[in-house]
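These come from Swiss-Prot:
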type     : residues       : note
MUTAGEN  : TYR48 to Phe   : Decreases aggregation for 43% of the cultures
MUTAGEN  : TYR62 to Phe   : Decreases aggregation for 24% of the cultures
MUTAGEN  : TYR95 to Phe   : Does not affect aggregation
DOMAIN   : 183-236        : domain 'HAMP'
DOMAIN   : 279-415        : domain 'GGDEF'
BINDING  : SER288, ASP330 : Mg(2+) binding site
ACT_SITE : ASP330         : active site, proton acceptor
Amino acid sequence: MNRRRRYTGSNPSLRRVLYRAHLGVALVAVFTAGLAVTLVGLLTLRAYADPNQQLIARSISYTVEAAVVFGDAQAAEESLALIASSEEVSSAIVYDRQGQPLASWHRESTGPLHLLEQQLAHWLLSAPTEQPILHDGQKIGSVEVKGSGGSLLRFLLTGFAGMVLCLLLTALGAFYLSRRLVRGIVGPLDQLAKVAHTVRRERDFEKRVPEAGIAELSQLGEDFNALLDELESWQARLQDENASLAHQAHHDSLTSLPNRAFFEGRLSRALRDASEHREQLAVLFIDSDRFKEINDRLGHAAGDTVLVNIAMRIRGQLRESDLVARLGGDEFAVLLAPLASGADALRIADNIIASMQAPIRLSDGSTVSTSLTIGIALYPEHADTPAALLHDADMAMYIAKRQARGSRRLAELNDPRILQEEKEIDSATPEAPPK
């Protein structure tokens with residue numbers, strides 16, 4: 001059997017996936033753009049560094065020309081330092097006519113970035129620039145200028161700081177925009193998931209998904225709501241059918257009274273309650289007199305009308321807490337619970353018998369009369385089980401029917417108190433006419 005795979009919580013949520021995707025795309029885009037701008041800037045700086053270095057060398061050659069002519073090393077060094085110190089130069093050397101160094105200048109190593117500047121100059125700048133020193137058109141010496149990587153390092157550090165700042169700003173912007181986008185996408189999906197979870201767990205088919213701001217998600221919500229409409233309708237029909245089947249299984253189709261199975265179950269629960277609370281209850285077994293004669297002489301339709309009227313008249317003499325059921329044929333049973341005394345059961349039985357004095361009107365306009373014979377069994381005096389109570393009430397009904405139809409009789413019990421109550425009620429009740 002295929003088992004449905006359940007979500008374990010180890011997979012990332014859609015919200016997190018979208019956040020990661022948006023942030024990753026933004027960071028990659030900014031990093032790529034920053035790297036491209038940095039490379040272009042470095043190439044541009046290098047393109048301008050070589051001509052600038054040549055201009056510096058030419059300017060130095062003009063400045064130290066007189067000092068080289070007169071061989072004044074001190075003047076050459078002063079002129080050299082004056083120009084080189086203010087330019088992007090790491091070192092400058094003036095050579096005389098014989099190629100011997102006449103004056104030199106080297107930028108002092110200051111700060112921990114000096115080595116990095118030298119390395120950048122070695123990687124990115126061209127070889128030292130050499131410029132001849134001319135006097136009256138004759139070469140009297142030369143100047144060698146070596147560029148510095150300070151500008152390159154400052155550019156790289158500034159570019160790196162700018163890139164980091166852009167990355168931070170981009171991350172914040174991407175997070176803000178992603179939240180808005182995710183709210184529009186994940187929000188409706190979360191609502192749909194919550195509704196689906198509620199429907200699955202609580203069977204609440206009245207839940208609906210609210211409208212989303214995105215067309216596709218809105219269409220999905222409408223389709224899901226339409227599915228819920230169908231499920232709600234199907235669930236309602238199923239509940240109605242189940243209720244109807246349950247009613248049919250426990251009720252008589254003709255009189256709509258509970259059947260024997262329902263009565264016995266209710267009687268069992270009533271006995272447990274009576275035992276726990278030390279209360280009394282009574283079971284009345286009722287049989288219709290002359291019903292077979294009416295059914296054979298007037299037909300089944302007349303017999304059905306008689307049964308329906310009997311059920312209505314019995315129900316009319318009972319309390320809301322009492323129960324009347326049709327056991328089958330023309331036999332009925334009544335459960336009286338709770339019961340103050342056995343005398344109350346006898347009085348209710350007399351009321352039921354008296355309710356049958358009025359004739360029953362049939363569908364053709366004619367009338368027919370019938371009577372009821374009732375047997376009564378009490379708990380706990382006569383029996384303490386459903387079967388025993390029904391049996392005792394049934395036996396009492398048959399004895400009463402043999403003695404006089406349209407009467408009632410209490411089950412046999414050698415209890416003087418119960419017998420005395422029955423005698424007192426019998427003496428106060430007019431004798432029923434023979435049937």
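Cβ coordinates come from backbone N, Cα and C, glycine included.
This is the original sequence, none of the listed changes applied.
Distribution of Swiss-Prot features across the structure.
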residue: TYR62; record: mutagenesis position; DSSP class: helix
residue: TYR95; record: mutagenesis position; DSSP class: strand
residue: SER288; record: Mg(2+) binding site; DSSP class: strand
residue: ASP330; record: Mg(2+) binding site; DSSP class: coil
How long is the line from the C-alpha of TYR95 (mutagenesis position) to the C-alpha of TYR62 (mutagenesis position), rounded to the nearest angstrom?
14
Should one count Cβ atoms within 10 Å of each candidate's Cβ, the mutagenesis positions TYR62, TYR95 would be headed by TYR95
Going along the chain, which residues six or more apart from SER288 (Mg(2+) binding site) have their CB under 8 A from its CB?
VAL306, LEU307, ILE310, ASP330, GLU331, THR370, SER371, LEU372
For the domain 'HAMP' (183-236), the mean pLDDT of the predicted model:
78
